[in-house]
Structure formats: structure tokens, C-alpha cells
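Participant: Submitted below is the structure of interest, expressed as C-alpha cells.
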Amino acid sequence: MNINKPLEILGHVSWLWASSPLHRNWPVSLFAINVLPAIQANQYVLLTRDDYPVAYCSWANLSLENEIKYLNDVTSLVAEDWTSGDRKWFIDWIAPFGDNGALYKYMRKKFPDELFRAIRVDPKTHVGKVSEFHGGKIDKQLANKIFKQYHHELITEVKRKSDFNFSLTG
């Protein structure tokens, strides 16, 4: 293994974070929480053009328990949480140079039969909402059925927790 490869990846991702209006003012501690586990678990995509990074995406495969933990506090995941289950969550999606469409197409092709969710934050209100994404080959009706099952499992489990702070209403 080339020892410089992880450092090179970190450099590329840090460049993208610094170039992203959403990410550039986030603390370094969030970079460590969001990026290092993704690289360690090989749960990321880094798109380059002419050897320059243009887009980055990372995801965690969470258990239901860790999904609830993440929704309650997006800074709560530790390295082992990233590979704790089969419930896929996009953690970072960064395309500051107009390559969002290319990253979207790449991810749909890379994960043709997979489902993902993400917390998307409105940059003006700083309010987050859960969004759903699916691969390019999965049937939309099947995807919706599975997402509904995920929501049912999530809501059922959240109702059992007295310390959950995430709002279940829009």
C-alpha cells in the first residue's frame, strides 16, 4: 500500500471542503469526524478532472441504533459506526465546481440497486431534512416501499427513546 495515498486523498478532500461554501467554515473537528472514517472504511468517492479534485461523496452503513444516534446528533458517529449496518447514509456530498450532476450519475451507476438517505441542510435557514436517493436500476415503487419500511422502523424505535431531540414533523 502506498503510504501517501490516504494523505493524498485527505489533501484532495480538504481542498474540496475549503472550496465549498457550506463546508469551508466548519471546524476541523467535523472534518476528522466526517472524513477520516470514510477513508478508513473505503466508503467514499473522489472524482477528479485533470488530476484535480472536483467532487467528493462519503457514506456510512449504519445500524438502526446508529442511524438514530446520527439523526439525534450528526457529530456523534465514531469509526466503528460507519460499518455497523446496512442502512446507507450520505455523510458528505461536495461538488463546489459545478460537478454535482457528474457525482449524482456516478453514484447511481456505482450503486445501481442501493438506497441512500441524507440530511440536507438549507443554507439560509440551517434547517435539515432527510432526503432519499436510489440507484439507477432499482424499481421506484420498490425503493419507495423499502424507504417506508425504514421510516416505520425508525419512528417505532424513536418513540421508545426518551432522549431523542430530532423533530418527526415537517
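Every residue gets a Cβ built from N, Cα and C, even glycine.
Original residues fill every noted site, and no substitution is shown.
Sharing the feature lines straight out of Swiss-Prot:
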- Ser20 to Ala, Cys, Thr or His: Significant loss of acyltransferase activity (MUTAGEN)
- His23 to Ala, Cys, Ser, Asp, Lys or Tyr: Complete loss of acyltransferase activity (MUTAGEN)
- His23: active site (ACT_SITE)
- Gln43 to Ala: Decreased acyltransferase activity (MUTAGEN)
- Pro53 to Ala: Strongly decreased acyltransferase activity (MUTAGEN)
- Tyr70 to Gly: Strongly decreased acyltransferase activity (MUTAGEN)
- Ser76 to Ala: Slightly decreased acyltransferase activity (MUTAGEN)
- Gly85 to Ala: Abolished acyltransferase activity (MUTAGEN)
- Asp92: active site (ACT_SITE)
- Gly128 to Val: Abolished ability to activate HlyA. Does not affect protein stability (MUTAGEN)
- Tyr150 to Gly: Great loss of activity (MUTAGEN)
- His151: heme binding site (BINDING)
Participant: Can you tell me the CA-to-CA distance separating Pro53 (mutagenesis position) and Ser20 (mutagenesis position), as a whole number of Å?
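Facilitator: For Pro53 (mutagenesis position) versus Ser20 (mutagenesis position), the Cα atoms are 12 Å apart.
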Participant: Just the number: how many Å between the Cα atoms of the residue listed as 'heme binding site' and Tyr70 (mutagenesis position)?
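Facilitator: With distance taken Cα to Cα, Tyr70 (mutagenesis position) is 15 Å from the residue listed as 'heme binding site'.
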Participant: Across all the protein chains here, work out how many other Cβ atoms are within 10 Å of the Cβ of Pro53 (mutagenesis position).
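Facilitator: Excluding its own Cβ, the number within 10 Å is 22.
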Participant: Do me a favour and check the Cα-Cα span between Tyr150 (mutagenesis position) and Gln43 (mutagenesis position); whole Å is fine.
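Facilitator: The separation of the Cα atoms works out to 21 Å.
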Participant: Which one of the recorded positions (His23, His151) has its C-beta surrounded by the most other C-beta atoms within 10 angstroms?
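Facilitator: Going through His23, His151 one by one, the largest Cβ count within 10 Å is at His23.
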Participant: Quick one: pull the CA-CA distance for Gly128 (mutagenesis position) versus Gln43 (mutagenesis position), whole Å only.
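Facilitator: The separation of the Cα atoms works out to 23 Å.
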Participant: What's the CA-CA gap between Ser20 (mutagenesis position) and Asp92 (active site) in angstrom, rounded?
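Facilitator: With the alpha carbons as reference points, the distance is 11 Å.
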